[in-house]
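Participant: Look at Swiss-Prot and you will find R276, S277, S278, T314, V355, D394, N401 tagged as L-aspartate binding site, backed by experimental evidence. Here Swiss-Prot flags G306, N310, N401, D405 as Na(+) 1 binding site, drawing on a large-scale study or a structure entry. Sequence annotations record features per position, and here Swiss-Prot assigns Na(+) 2 binding site to T308, T352 based on a large-scale study or a structure entry. What Swiss-Prot says about the mutagenesis result for S65 to V is this: Strongly decreased chloride conductance. Swiss-Prot lists R276 to S among its mutagenesis entries, and the accompanying note reads: Increased rate of aspartate transport; when associated with R-395. Per Swiss-Prot, mutagenesis M311 to A is noted as: Decreased dependence of aspartate binding on Na(+) concentration. Among the mutagenesis experiments that Swiss-Prot reports, M395 to R is described with the note: Increased rate of aspartate transport; when associated with S-276. Annotation of the mutagenesis experiment R397 to A in Swiss-Prot: Strongly decreased affinity for aspartate. Here the residue is the original one, while Swiss-Prot reports the published mutagenesis D405 to N with the comment Strongly decreased affinity for aspartate.
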Amino acid sequence: MGLYRKYIEYPVLQKILIGLILGAIVGLILGHYGYADAVKTYVKPFGDLFVRLLKMLVMPIVFASLVVGAASISPARLGRVGVKIVVYYLLTSAFAVTLGIIMARLFNPGAGIHLAVGGQQFQPKQAPPLVKILLDIVPTNPFGALANGQVLPTIFFAIILGIAITYLMNSENEKVRKSAETLLDAINGLAEAMYKIVNGVMQYAPIGVFALIAYVMAEQGVKVVGELAKVTAAVYVGLTLQILLVYFVLLKIYGIDPISFIKKAKDAMLTAFVTRSSSGTLPVTMRVAKEMGISEGIYSFTLPLGATINMDGTALYQGVCTFFIANALGSHLTVGQQLTIVLTAVLASIGTAGVPGAGAIMLAMVLESVGLPLTDPNVAAAYAMILGIDAILDMGRTMVNVTGDLTGTAIVAKTEGELEKGVIA
């Protein structure tokens with residue numbers, strides 16, 4: 001029990017990094033001496049279990065988180081401030097995932113890998129026309145879409161349901177209001193239960209990552225390291241550009257000094273980088289907003305909302321990683337599929353929980369939306385490579401998520417005359 005307690009209390013990030021390094025070493029050694037088949041038979045199943053656990057969580061988290069996220073936008077508070085911040089969050093997320101796609105095309109990660117698990121190459125399905133993709137967003141059977149893992153229809157229904165619940169909770173009819181509150185409480189309970197399961201699954205992550213990376217290294221050799229380095233570089237260069245080209249430019253346009261802003265924001269940014277949790281960083285983020293001279297009436301609404309629905313860093317990561325996986329499979333993503341990535345990543349950001357590891361679960365959802373299901377062994381193998389470095393990518397993307405929340409809050413406060421002069425503006 002003492003050893004188990006020590007394992008649980010040891011930081012997850014460090015455990016995953018240890019699993020990654022040991023898996024790479026073991027895989028390279030065993031692969032070099034011709035034991036790749038043994039790794040596939042005896043080690044890989046532990047990694048497959050990790051992937052299955054993540055797949056198990058995808059649709060329940062998508063549905064519950066999106067309903068709760070959409071319902072958190074109260075019509076009473078939406079008003080002018082709410083509309084401004086929601087539009088800001090959606091537009092910056094769209095720019096982030098587009099920037100991720102651009103970075104992926106520049107760095108071209110995964111092109112040096114040619115996956116063929118069991119000698120079978122990935123066989124892409126013919127992409128449907130864009131009009132059909134858009135029409136299929138509206139489900140004919142929402143519960144069937146949820147059960148069958150159809151991502152975009154589930155997102156659409158969850159958002160519509162969340163908005164409907166919000167309006168019912170503001171009904172003058174007490175019975176209707178209580179029914180809506182009960183329904184939301186139940187769905188919120190489901191979401192919280194899913195987050196708890198995520199935390200449990202992340203305790204198994206070091207073992208899963210060890211097994212997956214050992215298998216990939218035994219099969220593919222050292223060339224995988226270079227391709228994963230490209231993914232890491234593409235994500236971090238993209239995240240840096242998101243701060244410089246989006247946040248700094250917007251701050252400058254609205255008369256806020258970017259340097260003063262960053263000096264004030266650094267505590268929240270560093271906390272987000274270390275904890276990998278937007279929600280966990282929220283108390284620090286709110287303190288930083290107060291120190292910036294932002295009115296409590298603004299930041300007390302925009303920052304909790306941002307921790308729920310604004311995930312610019314995660315959206316960018318999904319753009320890069322989807323391209324990496326497609327490249328590793330030798331699959332070309334059409335313009336329609338790239339637009340689907342943008343649409344799905346932006347909508348998914350509304351339901352991406354602000355907890356460590358949630359971004360990897362949402363990536364599985366984005367992959368499904370462009371015809372790269374984890375049920376395919378080649379897709380699962382490429383996804384496994386991303387899981388190996390996900391903790392490293394998670395630190396940077398969470399920092400950008402929080403920086404984006406603060407940027408939007410400062411801009412809205414400035415436009416509303418709720419930003420103290422002489423602090424950052």
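The backbone N, Cα and C atoms fix where each Cβ goes, glycine too.
No noted substitution is present; original residues retained.
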Participant: Count the other Cβ atoms sitting within 10 Å of the Cβ of M311 (mutagenesis position), across every protein chain shown.
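Facilitator: The answer is 35.
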Participant: List the other residues in this chain whose Cβ sits within 8 Å of the Cβ centroid of the Na(+) 1 site residues G306, N310, N401, D405, in sequence order.
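Facilitator: For the Na(+) 1 site the neighbour list reads Y89, S278, L303, A307, I309, M311, D312, V402, G404, L406, G408.
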Participant: Counting other CB atoms within 10 A of each CB, which of the mutagenesis positions R276, R397 comes out lowest?
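Facilitator: Fewest other Cβ atoms within 10 Å, among the mutagenesis positions R276, R397, is found for R276.
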Participant: Expressed to the nearest Å, what is the distance separating S277 (L-aspartate binding site) and M395 (mutagenesis position) at their Cα atoms?
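Facilitator: Cα to Cα, S277 (L-aspartate binding site) and M395 (mutagenesis position) are separated by 9 Å.
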Participant: Can you tell me which recorded positions out of R276, N310, M311, D405 are within 10 A of D394 (L-aspartate binding site) by Cα, answering none if there aren't any?
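Facilitator: Hits: R276.
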Participant: In the structure shown, which of the recorded positions D394, D405 has the fewest other Cβ atoms within 10 Å?
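Facilitator: With the recorded positions D394, D405, fewest surrounding Cβ atoms within 10 Å: D394.
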Participant: Between C-alpha atoms, which of these recorded positions comes nearest to T314 (L-aspartate binding site): G306, T308, R397, D405?
Facilitator: R397
Participant: How many Å lie between the Cα of R276 (mutagenesis position) and the Cα of M395 (mutagenesis position)?
Facilitator: 5
Participant: In whole Å, how far is M311 (mutagenesis position) from R397 (mutagenesis position) when you measure between their Cα atoms?
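Facilitator: If we compare the Cα positions of R397 (mutagenesis position) and M311 (mutagenesis position), the gap is 8 Å.
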Participant: Work through the binding-site residues one by one (S277, T308, N401) and point out the residue whose CB has the fewest other CB atoms within 10 angstroms.
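Facilitator: Comparing Cβ neighbour counts within 10 Å for the binding-site residues S277, T308, N401 gives S277.
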Participant: Among S65, S278, N310, M395, these being the recorded positions, pick the one whose CA is nearest to that of D405 (mutagenesis position).
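Facilitator: With Cα distances computed to D405 (mutagenesis position), the winner among S65, S278, N310, M395 is N310.
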Participant: Using a Cβ-Cβ cut-off under 8 angstroms and a sequence gap of six or more, which residues of the chain neighbour M395 (mutagenesis position)?
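Facilitator: Once residues fewer than 6 apart are set aside, M395 (mutagenesis position) is near L13, F273, V274, R276.
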Participant: When you put S65 (mutagenesis position) at the centre and draw a 10 Å sphere around its Cα, which of the recorded positions G306, N310, M311 have their Cα inside it?
Facilitator: none
Participant: Secondary structure at S278 (L-aspartate binding site) (DSSP, helix/strand/coil)?
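Facilitator: Reduced to three states, the DSSP call for S278 (L-aspartate binding site) is helix.
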